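To start, the structure itself, in structure tokens.
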Amino acid sequence: MRMTWNFHQYYTNRNDGLMGKLVLTDEEKNNLKALRKIIRLRTRDVFEEAKGIAKAVKKSALTFEIIQEKVSTTQIKHLSDSEQREVAKLIYEMDDDARDEFLGLTPRFWTQGSFQYDTLNRPFQPGQEMDIDDGTYMPMPIFESEPKIGHSLLILLVDASLKSLVAENHGWKFEAKQTCGRIKIEAEKTHIDVPMYAIPKDEFQKKQIALEANRSFVKGAIFESYVADSITDDSETYELDSENVNLALREGDRKWINSDPKIVEDWFNDSCIRIGKHLRKVCRFMKAWRDAQWDVGGPSSISLMAATVNILDSVAHDASDLGETMKIIAKHLPSEFARGVESPDSTDEKPLFPPSYKHGPREMDIMSKLERLPEILSSAESADSKSEALKKINMAFGNRVTNSELIVLAKALPAFAQEPSSASKPEKISSTMVSG
């Protein structure tokens, strides 16, 4: 008689199972939060230093040379000489309106990406890193062309914040990316990306007034303002018109592009409500598969998440048996990627993964490994022993799990041990960012 193995505990056991190997420890989470706080505090301080210089210029007309000298005594000194001159020049040349806007500017912060979605996995291979994306948000008047406060000044001040911390911490490195500044800490297998956004000041202030009125009821945290070391935050109060959230670009003619990360966050939260809490787990497992198959590269996390949501929205599955659910996902992923994976954010100009007629070597490599995944899972399911089953399934997810006792003989169960998750039509993402 042919044996069939059940892998639910292999996937879900919080100690020895795959889930237990992927979830960050409390220490790792706290280290990321501490790093985030250090950067936020330094960013706030650098902006206060720059505003102090601008205030001195307003009070008594200072020469360019004096402004340069003042810049060199702040954390901005960690920029290059030419960048310091540029900061001094931009402050010196501000007109009265721009200076007043700058003096009233206080950066806000909002974490985005896998840390926020609770799908961040521990690194597996050398070179892979834990990452946290923490946006710096600048409440500014809505602009049609260029804002009063120059794009270059804002970028340079955020860079100065990061570079000053790099100068103070051995082993930290700064990297300039097109859409963010990055601090990389190789010894801790960690990096933090700091993108910068402009958001509409008037709308933000109205929301903040509402937040202040309800401060006693606020528990969660999305936007966080370190004013007197306080944290203010509320996912609904800080909903903003996505059309007016603009991401700063470092290079090129386009200085800003419309991009609101909360669209994707809301989409994923809504998907978890609609499909079930197991969605976060299977998305973690697919990212674990990716990290085991490629030391760098492979399909993006968001493309795996979007394809997985599409599958679980349309195929009935048993949330109480994630081994079977993963087989369903693996079976349908190749066709999802072959037709192309669209972004849940309608403002994205490109698909997350192109359709098959546009595939090059990279895409063909990804398709080949996607097509191999269901074969691996099927082979593991029909292995001759637990140890052989473990060896085979680890071909997909790496040798993270070593306890073969988590793999048990499949019992003769009805088609579904509980009512299957209903397959509903995927919901259209609202551009107005309704929180899930």
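Glycine too: its Cβ is placed from the backbone N, Cα and C atoms.
Swiss-Prot lists Gln112, Gly113, Ser114, Phe115, Gln116, Tyr117, Lys287, Ser301, Asp348 with the feature GTP binding site. Ser114 (GTP binding site) falls within a helix when secondary structure is assigned with DSSP.
Asp193 (Mg(2+) binding site) carries a strand DSSP state (E or B). Neighbours of Asp193 (Mg(2+) binding site), defined as other CB atoms within 10 A of its CB across all chains, total 19. The feature Mg(2+) binding site is assigned by Swiss-Prot to Asp131, Asp133, Asp193, with experimental evidence given as support.
Arg182 (ATP binding site) falls within a strand when secondary structure is assigned with DSSP. Swiss-Prot lists Arg182, Ser259 with the feature ATP binding site.
According to Swiss-Prot, the mutagenesis experiment Arg40 to Ala carries this note: Abolishes enzyme activity.
Just so you know, the Cβ of Arg44 (mutagenesis position) picks up 20 other Cβ atoms within 10 Å once every protein chain is counted. In the three-state DSSP classification, Arg44 (mutagenesis position) falls within a helix. Among the sequence features in Swiss-Prot, the mutagenesis site Arg44 to Glu is noted as follows: Impairs protein folding.
Under mutagenesis, Swiss-Prot gives Arg108 to Trp with this note: Abolishes enzyme activity. DSSP assigns Arg108 (mutagenesis position) to a strand in the three-state reduction.
One mutagenesis experiment catalogued in Swiss-Prot, Phe109 to Pro, is accompanied by this note: Abolishes enzyme activity.
For the published mutagenesis Ile257 to Arg, Swiss-Prot gives the following note: No effect on enzyme activity. Taken residue by residue with DSSP, Ile257 (mutagenesis position) is part of a strand.
Per Swiss-Prot, mutagenesis Asp260 to Ala is noted as: Impairs protein folding. Its Cβ taken as reference, Asp260 (mutagenesis position) is surrounded by 23 other Cβ atoms within 10 Å in the chains shown.
Annotation of the mutagenesis experiment Gly436 to Ala in Swiss-Prot: Loss of defense against phage T2, T5, T6 but not P1.
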Any further residue of that chain within 8 Å (Cβ to the Cβ centroid of Asp131, Asp133, Asp193) of the recorded Mg(2+) site:
Gly113, Phe115, Ile132, Asp134, Cys180, Arg182, His191, Ile192, Val194
Closest of Arg40, Asp133, Arg182 to Ser114 (GTP binding site), Cα positions, recorded positions only:
Asp133
Looking at the recorded positions Arg40, Arg108, Arg182, Lys287, which one has the fewest other Cβ atoms within 10 Å of its own Cβ?
Arg182
Near Gln116 (GTP binding site), which recorded positions out of Phe109, Asp133, Arg182, Asp193, Ile257, Ser259 have their CA within 10 Å?
Asp133
